[in-house]
Amino acid sequence: MDMAADIASDHFISRRVDIGRITLNVREKGSGPLMLFFHGITSNSAVFEPLMIRLSDRFTTIAVDQRGHGLSDKPETGYEANDYADDIAGLIRTLARGHAILVGHSLGARNSVTAAAKYPDLVRSVVAIDFTPYIETEALDALEARVNAGSQLFEDIKAVEAYLAGRYPNIPADAIRIRAESGYQPVDGGLRPLASSAAMAQTARGLRSDLVPAYRDVTKPVLIVRGESSKLVSAAALAKTSRLRPDLPVVVVPGADHYVNEVSPEITLKAITNFIDA
């Protein structure tokens with residue numbers, strides 16, 4: 001089943017939420033306990049719509065454009081882990097729907113674990129997809145280069161799709177289309193990313209900060225998900241993380257690269273539900 005192909009007829013409520021420190025754009029669907037989704041660097045909330053459709057019969061699913069991304073505010077500074085974590089805490093408090101399950105990919109995983117460690121009273125549990133401590137410098141160098149290369153002018157949506165398909169060769173076409181249609185804005189001469197290039201540069205640098213304290217200190221349940229062929233989280237980084245926290249469950253998704261939730265949405269969905277229902 002192609003989950004990304006099924007979203008056209010499903011209704012999502014999109015709105016901006018003022019949490020006091022910043023205004024964040026969110027997409028919402030469903031009812032029940034609160035489940036928040038946080039995307040990776042340069043991405044936006046739309047990438048989680050296929051998963052939200054499948055989970056919205058049990059949960060109030062809300063995907064967030066994180067600061068500097070999508071249609072959320074883009075301050076000039078403030079792109080460290082604690083800045084993003086404070087946004088998560090502010091959003092949970094503003095929504096006032098009780099403690100939340102956090103599902104994060106990459107940057108979103110880093111931010112979710114940081115928030116859970118810093119604000120345990122606001123978080124029920126975390127699904128951390130393909131971002132751990134101990135990521136090698138070379139992997140972060142490559143990520144930063146990809147991020148900075150994405151700030152360019154595109155002639156039209158087809159040019160965006162072609163660029164994204166080359167950048168993310170394992171992401172299915174329907175998921176590429178979601179990224180293309182949700183992540184770019186018209187400007188003179190074509191289309192540019194909605195994500196702020198200055199914010200992306202600061203965020204990429206911030207991903208190098210030490211994540212060991214957050215993983216060491218977090219007391220809420222955390223599921224670690226890694227793509228088997230991820231070029232960001234190596235098998236060695238995952239092994240060191242498991243030695244740091246042998247109590248945290250791990251799912252390695254066969255055949256998936258870093259973009260686990262888009263490449264393997266069905267396995268991601270099963271991992272989330274098995275973890276929550278355990």
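Glycine too: its Cβ is placed from the backbone N, Cα and C atoms.
For I41 (chloride binding site), the Cβ neighbour count at a 10 Å cut-off comes to 26, with all displayed protein chains included. Mapped onto three states, the DSSP output places I41 (chloride binding site) in coil. Sequence annotations record features per position, and here Swiss-Prot assigns chloride binding site to I41, S106, L107.
Classification of S106 (mutagenesis position) by DSSP places it in coil, neither helical nor stranded. Under the heading of mutagenesis, Swiss-Prot lists S106 to A and annotates it as follows: Loss of catalytic activity.
Other C-beta atoms found within 10 angstroms of the C-beta of S106 (mutagenesis position) number 26, with every protein chain shown included. Per Swiss-Prot, the feature active site, nucleophile maps to S106.
Quoting Swiss-Prot on the mutagenesis of D130 to N: Loss of catalytic activity. DSSP assigns D130 (mutagenesis position) to coil in the three-state reduction, outside any helix or strand.
According to Swiss-Prot, the feature active site maps to D130 (among others), an assignment based on a curator's inference.
What Swiss-Prot says about the mutagenesis result for S230 to A is this: Loss of catalytic activity. The Cβ of S230 (mutagenesis position) lies under 8 Å from the Cβ of D130, A256, D257, H258, V260, each of which sits 6+ residues away along the same chain.
Summarising the annotation, Swiss-Prot assigns active site to H258 (among others) and lists a curator's inference as the type of evidence. When Cβ atoms from all protein chains are considered, those within 10 Å of H258 (active site) total 23, not counting its own.
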Tell me the Cα distance separating I41 (chloride binding site) from S106 (mutagenesis position), rounded to the nearest angstrom.
7
Collapsed DSSP category at H258 (active site):
coil
Max CA-CA distance, Å, over listed chloride-binding residues I41, S106, L107
7
Those same-chain residues, other than I41, S106, L107, found with Cβ within 8 Å of the centroid of the chloride-site Cβ atoms are H39, G40, T42, S43, H105, G108, A109, R110, F131, T203, L207
